[in-house]
Amino acid sequence: MSKNKLNLVLPPVNTEATVAAATVAPTPPFKTPSGTDTHSLLGKPKTSIDALTETLEGLDMGDTERKRIKMFLSQKEKIGELSDEDLEKLGELGSGNGGVVMKVRHTHTHLIMARKLIHLEVKPAIKKQILRELKVLHECNFPHIVGFYGAFYSDGEISICMEYMDGGSLDLILKRAGRIPESILGRITLAVLKGLSYLRDNHAIIHRDVKPSNILVNSSGEIKICDFGVSGQLIDSMANSFVGTRSYMSPERLQGTHYSVQSDIWSLGLSLVEMAIGMYPIPPPNTATLESIFADNAEESGQPTDEPRAMAIFELLDYIVNEPPPKLEHKIFSTEFKDFVDICLKKQPDERADLKTLLSHPWIRKAELEEVDISGWVCKTMDLPPSTPKRNTSPN
């Protein structure tokens, strides 16, 4: 593969994700109500939804979480085959990675969904392969993974229909909040680590695209990850649309070398620094900028005025590969949080902490024990009707 003068390459085809999708036990074929095969992925499967429900019993989750997933699967069973005609557009939720995400209503059940539309000009065989690979998502049922209703192809677009998270993505929340409190970030990180561990241990899936816009929250306080790489063919077909994603990629991915789930750890660490200080941390902000972020009036003033100059994309990627990684240096952050970020952002993947180490880190242990009202914080930040009493939602 040829490299540019900065010794960087575009992200390679994801052979690992393709292999992972191929090695996972296939979901039983989905059928239309009449029993004929369809390119939609949400007809009722030959095996009942009970088969998926049974798999929940062996997973590490609480009774409330298990009950919520069972309710989701029950709703999913009632929907039947998905098609464009059955989805009423309610508004746009966001865009990125070559697609737009719409809020839609399923007209027969009145269920609200998030529909991601990805425009693809591909041959029929490629289209079928993408739909086939996306079937793996039916198997991904976990408290910290966004639920999947199905996918279909219509008018040159792949539609992926997912669970609607009314709090939105963390990049949108970050714009509203200015920065995200450490106590909130602790719970978010715990959820992301559990989600990544589930994908790896149960489905041999590497996420490949961890960043704030792919971490979603809702007014019930749930935290879920989305947009992970189950379809190697879809990733390959969209290879030129991942400009924003590259800024969160690990040095080894940017250099085109072998990568693993350790690459997701780098992306998580970089995302944490961004959410903690309220701005993308490469190049790092100077002392004056940091002081303006954490000044007493920072919550009212929004983003600091003296931000680092914007870098061209290849200049930015060269910085990620060749310069020291970002750090959390302000005194407002705990020592444990700073250490957690540091072990996520080691330049060499074999020196970077793994998922097991991170899940047992003192900062995560503290987050598990600390009472933090994610629901109240989300509702307060995004002006949503409160669903639980608010407690411990202060910014520090």
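Keep in mind that glycine also has a Cβ here, set from the backbone N, Cα and C atoms.
Residues as originally present; substitutions not included.
What Swiss-Prot lists as active site, proton acceptor is Asp209. Cβ neighbours within 10 Å of Asp209 (active site, proton acceptor), excluding its own Cβ and spanning all shown chains: 23.
Non-local contacts of Leu93 (ATP binding site) by the CB criterion (under 8 A, 6+ apart in sequence, same chain) comprise Val101, Met102, Lys103, Ala114, Gly168. Per Swiss-Prot, ATP binding site is recorded for Leu93, Gly94, Ser95, Gly96, Asn97, Gly98, Gly99, Val100, Val101, Lys116, and the stated evidence type is sequence analysis.
Residues annotated as domain 'Protein kinase' in Swiss-Prot, with sequence analysis given as evidence: 87-364.
Quoting Swiss-Prot on the natural variant Ser394 to Leu: In strain: Reids2.
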Take every residue in the domain 'Protein kinase' (87-364), average their pLDDT values, and give the whole-number result.
89
Based on Cβ atoms within 10 Å, give me the single least packed residue among the binding-site residues Ser95, Gly99, Val101.
Ser95
Give me the CA-CA distance between Asp209 (active site, proton acceptor) and Gly99 (ATP binding site), in Å, as a whole number.
15
